[in-house]
Amino acid sequence: MHRIYTFLIFISQLALGLSNNPDIPIQYELANNIMENYQKGLIPKVRKGSPINVTLSLQLYQIIQVNEPQQYLLLNAWAVERWVDQMLGWDPSEFDNETEIMARHDDIWLPDTTLYNSLEMDDSASKKLTHVKLTTLGKNQGAMVELLYPTIYKISCLLNLKYFPFDTQTCRMTFGSWSFDNSLIDYFPRTFTNGPIGLANFLENDAWSVLGTKVNREEKKYTCCPVNYTLLHYDVVIQRKPLYYVLNLIAPTAVITFISIIGFFTSVNPFTNFCNVSSSVHDLRQEKITLGITTLLSMSIMIFMVSDKMPSTSTCVPLIALFYTLMITIISVGTLAASSVIFVQKLGSIGNPPASKTMKWTHRIAPFVLIQMPLVMKQAYAKRAKEEKHRKRMSRKNSMWTKVYHLARDHSKLMETVPDGAVKFNQISDFKNNDIGNMESPRMAESQTSETFAAPMDTSFTESLHIPELNRVASSNSIQSVLKPTEIQLTPYCTRNIVELEWDWVAAVLERVFLIFFTICFLFSAIGINLYGWYIWYTENHFLF
């Protein structure tokens, strides 16, 4: 028994000597003192009904990734949590006026601050916890604990891609205690001069810009628990920089579509000389179907590039998807329209001329679409009109010779039946002055000065009239040769090519109408959609905050 008592005295003296050893740092003595009766697994709460107030502050350092298909935001931030630990406190005068001390994070109690919408369940993968800073508030008053740590938050964010790539997204981070209600732990945000989330050390992102931040404190009651839980909602408003998509996707697609429209409905020298038609409708319009199919294939590649950026959602149609849909529709319908132009042109090879109503509407529309009738077609019309005029003139001549024939026949009968005497030849003289005088015969022109007269009916009557044609028509063979119709007709090859010219002109006018129509549709679709998206992007950028 005496030996045991001696050993205890020795141990106490040794401990006292170590405590008074001036070589031991004051932090060691302070740590041993405050941790002597500390239980890090229990909440450091002394007074009942008074929760531990945790102040949370965030500083955004970098936006790492915005993943549209998987709907999450990956960012790097610096977090600071502050609270008063009532079990950690000391009198600075007892420890050489030491007011601060650094301790390991796993030596003290930490609040279970949880990011509710985190996609990473392991805190060690998102937080880098090292040390905590303890600042005493006085003996039996506790100490202010500051936990500073860098973190990478992978948060779920419901992205609204309606105006993609001119979109603005708001991603929310919800913080709170997972185990303690607000009767034990209560949360409060700490704001900065430039907003609830600090941006002083933020690194600019090439694809996104931060428009602003917001914070909202909410006390929410769950059905499982009778007491409310405190939640802090941090909203980060980011806006996409659309330059990449405009230059690499939208602009090339618009250029390809516009060039395709021009290629569909623009002909090169569609008319050549008469009776030797070689329209580009024959040669070039056949390639327009291939052009349309090739353009659609190139569009499918670009759509594949865009689809990688899109989530599989049916809630809305992104603006860029609407843009590509309209471009594909324009090219598809344009290909069908080009086929209809080819069909109209091919009607000329059948040989049937266009209907008069078709030509009438073509003549009306042509000036509005700035299509003039080709010179070769005007020459063909002029030549056909000249031949028609010549045919009518020859028809009138044949009609006059028929009158001469009947007059000569009546004259012969008159000579046989009428006795000698004076006879008036008013009809003969009138016919000479009105009809025969218009005939293109020099010999007939000699008798145009005759007037109504009376002459004896003798054998010299025909000679006194100076109308040898009356003697010529006395022969039936001569009369039949005069009455034979004389028509000047075009060769079948030339006649067919006149029809082809007409159908080519109808096709050219229809082609120009399609060109104007599809150009207007392209301008409204391409420029209109992108201007609308840019307007939304600009207004949110300047008027959101």
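Just so you know, the numbers here start at 1 and follow the chain as drawn.
The backbone N, Cα and C atoms fix where each Cβ goes, and this holds for glycine too.
Here the residue is the original one, while Swiss-Prot reports the published mutagenesis Asp112 to Asn with the comment In cb101; highly resistant to monepantel. Experimental mutagenesis is annotated in Swiss-Prot for Ile301 to Asn, with the remark: Increases sensitivity to betaine. Leads to death during larval development in most cases, with escapees reaching to adulthood but being hypercontracted and uncoordinated. Swiss-Prot lists Pro311 to Leu among its mutagenesis entries, and the accompanying note reads: In ox429; mild swimming defects and lethargic movement when crawling on a food-free environment. Quoted from Swiss-Prot for the published mutagenesis Ala321 to Thr: In cb103; highly resistant to monepantel.
Comparing the Cα of Asp112 (mutagenesis position) with the Cα of every entry in Ile301, Pro311, Ala321, these being the mutagenesis positions, the smallest distance points to Pro311. Taking Cβ-Cβ distances under 8 Å and a sequence gap of 6 or more within the same chain, Ile301 (mutagenesis position) has no neighbours at all. Applying an 8 A CB threshold to same-chain residues 6+ apart, the list for Ala321 (mutagenesis position) reads Phe164, Val306, Met310. Counted within 10 Å of its Cβ, the other Cβ atoms near Asp112 (mutagenesis position) come to 11, all protein chains included. For Pro311 (mutagenesis position), the number of other Cβ atoms no farther than 10 Å from its own Cβ, over all displayed protein chains, is 14.
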